[in-house]
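Here is the structure we will look at.
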Amino acid sequence: MREESRSRKRKHIPVDIEEVEVRSKYFKKNERTVELVKENKINKDLQNYGGVNIDWIKALKPIEYFEWIESRTCDDPRTWGRPITKEEMINDSGAKVPESFLPIYNRVRLMRSKVKTPVDAMGCSMIPVLVSNKCGIPSEKVDPKNFRLQFLIGTMLSAQTRDERMAQAALNITEYCLNTLKIAEGITLDGLLKIDEPVLANLIRCVSFYTRKANFIKRTAQLLVDNFDSDIPYDIEGILSLPGVGPKMGYLTLQKGWGLIAGICVDVHVHRLCKMWNWVDPIKCKTAEHTRKELQVWLPHSLWYEINTVLVGFGQLICMARGKRCDLCLANDVCNARNEKLIESSKFHQLEDKEDIEKVYSHWLDTVTNGITTERHKKK
């Protein structure tokens with residue numbers, strides 16, 4: 001998967017809106033007033049953000065465990081309809097928040113509260129439960145340790161792969177474990193160790209780099225047994241020691257596996273949008289890791305988890321890398337990267353009655369929910 005504004009009048013829907021220094025050729029000293037986040041300090045101060053008791057989590061029963069994870073990493077779109085206030089944007093570093101953040105982000109959250117996107121239906125966080133349910137394994141029967149493993153495998157499969165294909169690959173492995181290996185729990189460490197690597201590669205052929213990923217998964221399974229008490233690591237160093245696992249996957253796995261919000265998960269959508277809106281330095285932030293470190297300087301910890309889900313879904317359906325729908329975007333009156341010609345020709349711009357505009361937008365929301373993302377797709 002690849003990847004100035006001028007004043008004008010138009011109709012729109014109103015919206016109420018440590019000491020390890022990061023060294024890189026892209027990050028030179030004294031070029032910005034805000035220093036990049038210090039990784040050691042974040043880990044040292046985790047208790048201030050509600051650090052977790054790993055032994056306590058391991059002892060939780062399935063229902064208790066999933067309630068705990070849900071309380072830490074809520075993906076309920078209904079919570080995104082409420083605008084974030086300036087008071088909520090206070091951060092520990094005292095760093096200045098980009099002026100465009102709240103006007104744009106509040107509108108993006110509102111849009112995300114209305115539509116269901118691929119990441120909501122088939123993203124990594126949904127895969128273990130969705131696949132288990134599809135295979136007849138009820139949520140309350142999913143062992144937390146297996147859930148954590150299945151989530152990790154899902155993230156490894158997801159690299160440079162669409163959510164739908166990743167979900168299919170996870171389903172293929174699960175069905176093989178159930179039907180061929182006769183493992184009632186689906187994907188387990190024992191099952192992954194028993195599957196021959198060529199067989200595993202064939203099961204996940206629908207994802208990109210499936211041969212390499214099969215090798216990574218086999219090696220990871222053995223490492224978890226040898227070095228991590230047959231469970232996933234609970235710190236970023238341990239997670240990153242696994243083959244094929246990078247920071248994006250690592251922080252997301254810590255979030256959904258242990259409820260530990262130790263860093264922001266920055267994928268291609270988050271990286272692209274944050275640079276486009278100048279929330280991070282678009283010149284210095286050449287990689288997702290650069291973007292993550294800059295974001296963590298000023299973004300309040302309370303938003304570290306949700307920003308990934310919010311922006312990924314927005315980037316999948318409304319502000320794609322190619323074919324942006326500025327004509328349908330509620331943030332097109334505050335966005336610095338809007339397409340003026342597209343907006344001028346839109347139905348929103350032509351309509352004079354706000355009620356009609358809301359009606360058109362509601363109809364568009366219905367089509368998106370039903371899986372149709374653009375008028376171009378409908379014509380095809």
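Heads up, the Cβ atoms here are built off N, Cα and C, so glycines get one too.
Some features that Swiss-Prot has for this protein:
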- Ser24 to Ala: Abolishes interaction with MLH1 (MUTAGEN)
- Tyr26 to Ala: Abolishes interaction with MLH1 (MUTAGEN)
- Phe27 to Ala: Abolishes interaction with MLH1 (MUTAGEN)
- 228-252: domain 'HhH' (DOMAIN)
- Lys248: active site, nucleophile (ACT_SITE)
- Cys319, Cys326, Cys329, Cys335: [4Fe-4S] cluster binding site (BINDING)
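Cβ neighbour density within 10 Å is lowest for Cys326 among the binding-site residues Cys319, Cys326, Cys329, Cys335. If you take the C-beta of the residue listed as 'active site, nucleophile' and look for same-chain residues 6 or more apart in sequence within under 8 angstroms, you find Cys265, Val266, Asp267, Ala288. In the three-state DSSP scheme, Cys335 ([4Fe-4S] cluster binding site) falls into the coil class. Annotated [4Fe-4S] cluster site Cys319, Cys326, Cys329, Cys335; additional same-chain residues within 8 Å of its Cβ mean position, judged by their own Cβ, are Ile318, Lys324, Arg325, Ala331, Asn332, Ala337, Arg338, Asn339. When pLDDT values are averaged over the domain 'HhH' (228-252), the model yields 95.
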